[in-house]
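Database features, via Swiss-Prot:
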{"type": "BINDING", "residues": "His97, His198", "note": "heme b b562 binding site"}
{"type": "BINDING", "residues": "His111, His212", "note": "heme b b566 binding site"}
{"type": "MUTAGEN", "residues": "Phe144 to Leu or Ser", "note": "Loss of binding affinity for ubiquinone and ubiquinol"}
Amino acid sequence: MSGIPHDHYEPKTGIEKWLHDRLPIVGLVYDTIMIPTPKNLNWWWIWGIVLAFTLVLQIVTGIVLAMHYTPHVDLAFASVEHIMRDVNGGWAMRYIHANGASLFFLAVYIHIFRGLYYGSYKAPREITWIVGMVIYLLMMGTAFMGYVLPWGQMSFWGATVITGLFGAIPGIGPSIQAWLLGGPAVDNATLNRFFSLHYLLPFVIAALVAIHIWAFHTTGNNNPTGVEVRRTSKADAEKDTLPFWPYFVIKDLFALALVLLGFFAVVAYMPNYLGHPDNYVQANPLSTPAHIVPEWYFLPFYAILRAFAADVWVVILVDGLTFGIVDAKFFGVIAMFGAIAVMALAPWLDTSKVRSGAYRPKFRMWFWFLVLDFVVLTWVGAMPTEYPYDWISLIASTYWFAYFLVILPLLGATEKPEPIPASIEEDFNSHYGNPAE
């Protein structure tokens, strides 16, 4: 499956042979869980199983919640309170689902930044990376629509602000916005549409996750060195790899148990810590909250959206050159989606021949600045648009684009990487010793 020489499934009994000839599902499962995996994978590689588990958790709890939820502006808020008070275990389902979204995004951000550090986007894994970024976009859309469903103050006004971004598109924007809303403003049609899509999209995400896994099983997994598994012979491949089962499955399950211990501690003891108190007030179109804040996992890109105000020189320049077509609001929308797009383009923006950041000293420095930059954007995204937060968000947004569009391409031409190991086996033995000795 991965092109790495290894033992494949061979049916032994007559029933196994009969089934394998007609539906080779046992062989598919065998080749999936026994796939040769680089033996030097570290703890940064445990977040894939966390993401897979959380996706299943979100789908299951979401289905249960949908059984008791009513997508109507007059009943939605009350139906959520009904779930909390009258449905057996309803409070647990809701808190697991709400905090599960936070765990999902925390895991995906770690997963993305791990990929950026170890060069998991480089050839031949570009398709894996692109599919992953599409999954991330669908996650954002699903989470946004789910946040609207409780029909609290922050739900309603968050929907008003975010759908208003589509209205900023010149010419066709207002029509797209009205089509999304189902009318001139956020109302019952909007709630019904968002509920339908929020129910549907997790299954689309699950299908893309299967493609994502298929893609990296085809190319083989990346690893901390960025060195490819030797494929010249089965003997060489076995020196670089271990079967996914039982070695990495057991490690991943242990890590998952630790993550879930922390997750359920949050669910049990501080389930509303990451929420907003305004969302416990029923939506009121006549009363605007003092400060509209999205969920924490949207804050970095929300900060970029707000960073490019009308008085920023580049916005003034673009506004003038386009004769007002690209105004500050539309520029912010472009910047927000552009910040995600530059991540998707990383395979072509990074010109270095060395895959892993572990052997790129200058890259490491700029990368950790990027991580700090992401944290700063998360912080200022929750702050009001006033001095000094507006300036901090502008500087942080500028660095985000500079890293991908300027620093990454230049590093490939100017950086002198450190020596990389000749094989995964060499790297493994340097850390843990040669098991043959």
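Glycine too: its Cβ is placed from the backbone N, Cα and C atoms.
Note that the structure is a prediction, hence the values are computed from the model and not measured.
Structural mapping of features recorded in Swiss-Prot.
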residue	record	Cβ within 10 Å
His97	heme b b562 binding site	19
His111	heme b b566 binding site	20
Phe144	mutagenesis position	19
His198	heme b b562 binding site	21
His212	heme b b566 binding site	21
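If you take the Cα of His198 (heme b b562 binding site) and the Cα of His111 (heme b b566 binding site), they are about 23 angstrom apart, rounded to a whole number. According to DSSP, His97 (heme b b562 binding site) is assigned to a helical segment. For the pair His212 (heme b b566 binding site) and His97 (heme b b562 binding site), the Cα-Cα distance reads 24 Å. Rounded to the nearest whole angstrom, the C-alpha distance between His111 (heme b b566 binding site) and Phe144 (mutagenesis position) is 21. Reported as a whole number, the C-alpha separation between His97 (heme b b562 binding site) and Phe144 (mutagenesis position) equals 14 Å.
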